[in-house]
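Notes for the one structure printed next.
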Amino acid sequence: MMDLKVDEEEVDSGQPVSIQAFASSSTLHGISHIFSYERLSLKRVVWALCFMGSLALLALVCTNRIQYYFLYPHVTKLDEVAATRLTFPAVTFCNLNEFRFSRVTKNDLYHAGELLALLNNRYEIPDTQTADEKQLEILQDKANFRNFKPKPFNMLEFYDRAGHDIREMLLSCFFRGEQCSPEDFKVVFTRYGKCYTFNAGQDGKPRLITMKGGTGNGLEIMLDIQQDEYLPVWGETDETSFEAGIKVQIHSQDEPPLIDQLGFGVAPGFQTFVSCQEQRLIYLPPPWGDCKATTGDSEFYDTYSITACRIDCETRYLVENCNCRMVHMPGDAPYCTPEQYKECADPALDFLVEKDNEYCVCEMPCNVTRYGKELSMVKIPSKASAKYLAKKYNKSEQYIGENILVLDIFFEALNYETIEQKKAYEVAGLLGDIGGQMGLFIGASILTVLELFDYAYEVIKHRLCRRGKCRKNHKRNNTDKGVALSMDDVKRHNPCESLRGHPAGMTYAANILPHHPARGTFEDFTC
């Protein structure tokens, strides 16, 4: 049996349109004049040069925009926001004299006399020429260490016991016109010793708020700084103070006081008015800014702040260099002894604060609340009120003038200022600039770019198919792919025999043409 087959292997006919046809229908401006069916002419050359120049300018501008984006620029937005109520800040103050003279015992003098510059290293009073006779007599009695058996000494207990007591210092206290008491102040230790914080927001007490601005709507306290309790100054040490008055810091409840570096002084004999404005600062994290976005790095404080970071860093520095910590420092390291204070802790901390700029590098938190201040003051007491105040507090007029001060802290207005860093150039701006430049120089859009990619894909696919990567075998069917016939089929449908043996009387002309109506198609094919 012999089969006749017509097999054909053909290439898928996916040929893309010509570049001229694509250019004529593309939304990309200018290329229809470059790729045309006309022969090369000056017009086409000029269009090509203009198009390439526009592409070059577009690339230049887009490169500039992309470089600017990766500079991560930012702008600062300043705004004032009115409020119906504001949280009153924490107010911390310290007497500039760390220890009360009357509270220094013989045991204190034995252990810390040299630290306080009251004794020399031989336990002797160094200079008696400038001493007050009454103080000198008391000090000589305390400095007599014959048959004295020293007892254990603890710096924390000494600071707490010998520091100024709020119950003796506070003569009057009002907040928003309502009386307050020493119980509203929380003890806090700083480098100035025993200090007090009003509105600390701790120990279960809520943070106080104010509903109005101006004097009378904040905190007003009258204090006695007790200059007669100041330690006599016969020499200079890190614990010696030449000033009289208090140091004050206004700060957020979320950060500890760093009053020795950030506080301002208030002098006796004056009423000091402090007008505040709350400022909320919002910084950007890298790469747009330098703020620290993460919190919780400190093992001593829950909320990250620059002051918390500095205290934490100073504590680690002293523990590493002196194997102890100062009274105001957090942690569980042992407190420094008076000898360690004098020989190591005070010099090391002074060096760290004033000269070392590399050990304690504290990043700015991304959200900061601070308080701008404006100070003004008036003399107190007046001549008219001096006698009244002296009688009221059972003191002399001279004592009132040398020891009494009034501190009035209030909000200037019931609003706050926001200082916010914002991204100056974001992805949306970059895309908008690039899209605008594309439209300006070449009249293109994102869809135009998709057109180009689609045409490039079709061209690449066609070229790959021409190399034999897309060939397929196909069999022709009876209608359009050809028919495979066996010899039996040919014999059964043999028209030639019928032509040779046609019935009698049926004749065909010798000159009959193929496809004549008298003959069939199949007969034409087989014969």
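Every residue, even glycine, has its Cβ placed from backbone N, Cα and C.
Just so you know, the substitutions we noted aren't modelled in this structure.
Under the three-state DSSP scheme, Glu80 (mutagenesis position) falls in the strand class. Annotation of the mutagenesis experiment Glu80 to Ala in Swiss-Prot: Strongly increases speed of desensitization.
Secondary structure at Asp346 (mutagenesis position), as computed by DSSP, is helix. According to Swiss-Prot, the mutagenesis experiment Asp346 to Asn carries the following note: Loss of pH-gated channel activity.
Cβ neighbour count for Asp350 (mutagenesis position) (all protein chains, 10 Å cutoff from its Cβ): 11. For the mutagenesis result Asp350 to Asn, the note given in Swiss-Prot is Loss of pH-gated channel activity.
Of the listed mutagenesis positions Glu80, Asp346, the Cβ environment within 10 Å is emptiest of other Cβ atoms at Glu80. The CA atom of Asp350 (mutagenesis position) is located 39 Å away from the CA atom of Glu80 (mutagenesis position). Between the alpha carbons (Cα) of Asp346 (mutagenesis position) and Glu80 (mutagenesis position) lies a span of roughly 43 Å.
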